[in-house]
Amino acid sequence: MDPSAALHRRPAGGSLGAVSPALSGGQARRRKQPPRPADFKLQVIIIGSRGVGKTSLMERFTDDTFCEACKSTVGVDFKIKTVELRGKKIRLQIWDTAGQERFNSITSAYYRSAKGIILVYDITKKETFDDLPKWMKMIDKYASEDAELLLVGNKLDCETDREISRQQGEKFAQQITGMRFCEASAKDNFNVDEIFLKLVDDILKKMPLDVLRNELSNSILSLQPEPEIPPELPPPRPHVRCC
């Protein structure tokens, strides 16, 4: 996921001070320019019931890999990917949360700093769709009111086993102010990039112009260091988005 620095071996029999023939005669080796630093650092959290494919979506986007039998996430995990949108370089930190209820006290601490929230259900398992109101309560209780929301019906590759229609997903999203909806397949890599890039684009659209012009800004998009201990939970929000 994170790019690693390349390691160069010393030629056999050579020395650190040796000059290759190609560099003789006054020629100098050009130094490789360091990569441009990110203009913004931004956190996104993926939530949803166990087994809906949250980890698979994250790993497909960050590493372009897919695991048929991924182990359930314990607590939280994260990956980082740098993307470029609207002429800006964004370092995107994606938090993958456990779907089991016993981890809620841990994962809830990561909602507050998320500027985007991806809520995932499995189109082949009605119970994961029925759990969506529970996850919305978590969002309303812990997340920022300004967080962008995206509902994703995953496992579109299992169309023949579908239990939740696209219309049902769209109807649920329409009841939530500002929530977008799409269906995807981590296995077939369908709509995966679009999920994350559209979410980031929506976040950037809401940023003030003076913030967008300020490179390496310490604005509200700044990414905080990965906490070893979950941060203090924010107070409950004054109202909810849905019943």
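Glycine is no exception: its Cβ is also placed from the backbone N, Cα and C atoms.
In Swiss-Prot this protein carries:
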type    : residues                                                                                               : note
BINDING : GLY51, VAL52, GLY53, LYS54, THR55, SER72, THR73, GLY99, ASN154, LYS155, ASP157, SER185, ALA186, LYS187 : GTP binding site
BINDING : THR55, THR73, ASP96                                                                                    : Mg(2+) binding site
MUTAGEN : GLN100 to Leu                                                                                          : Probable constitutively active mutant unable to hydrolyze GTP; increases degradation of the transferrin receptor
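Locations of recorded Swiss-Prot features on the structure.
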residue: GLY51; record: GTP binding site; Cβ neighbours (10 Å): 16
residue: GLY53; record: GTP binding site; Cβ neighbours (10 Å): 24
residue: THR55; record: GTP binding site; Cβ neighbours (10 Å): 22
residue: ASP96; record: Mg(2+) binding site; Cβ neighbours (10 Å): 22
residue: ASN154; record: GTP binding site; Cβ neighbours (10 Å): 30
residue: ASP157; record: GTP binding site; Cβ neighbours (10 Å): 16
residue: ALA186; record: GTP binding site; Cβ neighbours (10 Å): 29
DSSP-derived class (H/G/I helix, E/B strand, else coil) of ASN154 (GTP binding site): strand
Whole-number Å value for how far ASP96 (Mg(2+) binding site) lies from ASN154 (GTP binding site) (Cα to Cα): 15
Per DSSP, three-state class assigned to GLY51 (GTP binding site): coil
